[in-house]
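Annotation comment: Swiss-Prot describes ARG44, ASP114, THR146, GLY176, LEU177, GLY178, ASN179, VAL180, GLY181, LYS204, ALA255, ALA256, ASN257 as NAD(+) binding site. Quoting Swiss-Prot on the mutagenesis of ALA69 to Met: 293-fold decrease in catalytic efficiency. Annotated active site, proton donor/acceptor per Swiss-Prot: LYS80, in sequence order, evidence recorded as similarity to another entry. As a published mutagenesis entry, VAL133 to Ala appears in Swiss-Prot alongside the note: 3.1-fold decrease in catalytic efficiency. One mutagenesis experiment catalogued in Swiss-Prot, TYR292 to Phe, is accompanied by this note: Slight increase in catalytic efficiency. Listed in Swiss-Prot as a mutagenesis experiment, TYR292 to His is described as follows: 2.6-fold decrease in catalytic efficiency. For the mutagenesis result ILE296 to Ala, the note given in Swiss-Prot is 2.6-fold decrease in catalytic efficiency.
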Amino acid sequence: MLLFETVREMGHEQVLFCHSKNPEIKAIIAIHDTTLGPAMGATRILPYINEEAALKDALRLSRGMTYKAACANIPAGGGKAVIIANPENKTDDLLRAYGRFVDSLNGRFITGQDVNITPDDVRTISQETKYVVGVSEKSGGPAPITSLGVFLGIKAAVESRWQSKRLDGMKVAVQGLGNVGKNLCRHLHEHDVQLFVSDVDPIKAEEVKRLFGATVVEPTEIYSLDVDIFAPCALGGILNSHTIPFLQASIIAGAANNQLENEQLHSQMLAKKGILYSPDYVINAGGLINVYNEMIGYDEEKAFKQVHNIYDTLLAIFEIAKEQGVTTNDAARRLAEDRINNSKRSKSKAIAA
C-alpha cells in the first residue's frame, strides 16, 4: 500500500499511528474530514492479520462516518480508531494509554464504543480524556435508536420499491442478532413480518426464535433465501462477488457497516440484479445521532425525532439514483459531498466578508 497516495485518494486530512512500549499499544486514528465539525468515530479492538488491514479498516470506516454525519445533518466530521490487539489481552493500562492519545488531539477526534469495546472500557478511556461518548448510563446505549433507524430505512425502501407502506406478510432475513439485530427483529415482528434469522452464536438465534417466532437458518444459508428483504446486521464486507449471485431479496437494508466489499463493483452488481440497496452509512446513522446528542446534552425525544429523518433521506437518495441513473451508493455519496461542499463554500464566503 502506498500510504500517502491511499490517504490522498480517500480524502483524509490526518492519520495518526499511535505507539507505546509501556504498555504495549499499536493504534491507528484516522480523521477523514472536519468540514462540518469535529471527527466522530468509535474505537474497535481487533487482532488484524497485518497493519495494512488495520489501516484499510480505519480509512474506510472514517470516510463512512463523514458521509454518515453529512447525510444525517449532524454537525460532525468522520473519524475512526482501531487498536491492533487481541481483545483477550485488553487491560486498563492499554485503554488509558489509548485515551491519552485521543486527548492529545484536543477534541479534533471524539470517540466511543465499537467492536470489543464495552461501556466499562469507555469509562476507563474517559479517565484520560473527556473526548469520549456513548457511555450507557447517559443515553441507554445506541442499539434501540440504531435499530429504529434501520427499521425506518426498511420502510422507506419498501415504499420506493413497491409504493407501499405496509410490511405485514413480507419475508425478511436478518443476519446477525446482536443488540441492534435483535431490536430490529422486535420492530419487524410487531409489524407481522415473517422472520428468518442467522447468527454464529446459536444461543442468540434460539432466543430470537423464542421471542419472535423466527425461523433459524445456518449462517451460510441466509444469502440464498427467497425473501423480500435482506438485513445484514453483523460484520462488513458480506456483499461481495461470492455472495451477491446467491441473493434473491429485492431489498438490502441492514445495520452492518461497510457491507459492500468493493463499493463501486458490488453496488453495480446489486443494481444489475435489480436489488435496491440502502446505503449502510445512511440507514445505520441512529448510533451517531445518539452519541452526538449525548455530547451536546442528551434529550431522548430530540434524538428519536432526528432518527426519523433517515426515512426521508433514503427516499431522497433513491430518487436521486433513479433521476441520475446511478447506484444508490453513488447517490448517497453525492448527497453527502454536496452538503460538505456547500459548508465549505459558506465558510469561504464568511472569511471573505
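Positions of Cβ are set from backbone N, Cα and C atoms, glycine also.
Residues as originally present; substitutions not included.
With the fewest other Cβ atoms inside 10 Å of its Cβ, the least crowded of the mutagenesis positions ALA69, ILE296 in this structure is ILE296. A gap of 12 Å separates the Cα atoms of ASN257 (NAD(+) binding site) and LYS80 (active site, proton donor/acceptor). Sparsest Cβ environment among the binding-site residues THR146, ASN179, ASN257 (other Cβ atoms counted within 10 Å): ASN179. Separating the Cα atoms of LEU177 (NAD(+) binding site) and LYS80 (active site, proton donor/acceptor) is a whole-number distance of 24 Å. A C-beta separation below 8 Å, combined with a sequence spacing of at least six in one chain, links GLY181 (NAD(+) binding site) to SER147, VAL174, GLN175, VAL197, ASP199, ALA231, CYS233, ALA234, ALA255. A separation of roughly 16 Å, to the nearest angstrom, links the Cα atoms of THR146 (NAD(+) binding site) and VAL133 (mutagenesis position).
Of all the recorded positions in the record (ARG44, LYS80, ASN179), the one with the smallest CA separation from ILE296 (mutagenesis position) is LYS80.
Between ARG44 (NAD(+) binding site) and LYS80 (active site, proton donor/acceptor), the C-alpha separation comes to 8 Å. The separation of VAL133 (mutagenesis position) from ASN179 (NAD(+) binding site), Cα to Cα, is 18 Å. Cα to Cα, TYR292 (mutagenesis position) and VAL133 (mutagenesis position) are separated by 8 Å. In this structure, the recorded positions ARG44, LYS80 were compared by how many other Cβ atoms lie within 10 Å of their Cβ, and the smallest count belongs to ARG44. Within the set ARG44, ASP114, THR146, GLY176, LEU177, GLY178, ASN179, VAL180, GLY181, LYS204, ALA255, ALA256, ASN257 that the record links to NAD(+), no two Cα atoms are more than 22 Å apart, and one pair reaches that distance. According to DSSP, VAL133 (mutagenesis position) is assigned to coil rather than to any helix or strand. When secondary structure is read from DSSP and collapsed to three states, the residue listed as 'active site, proton donor/acceptor' falls in the strand class.
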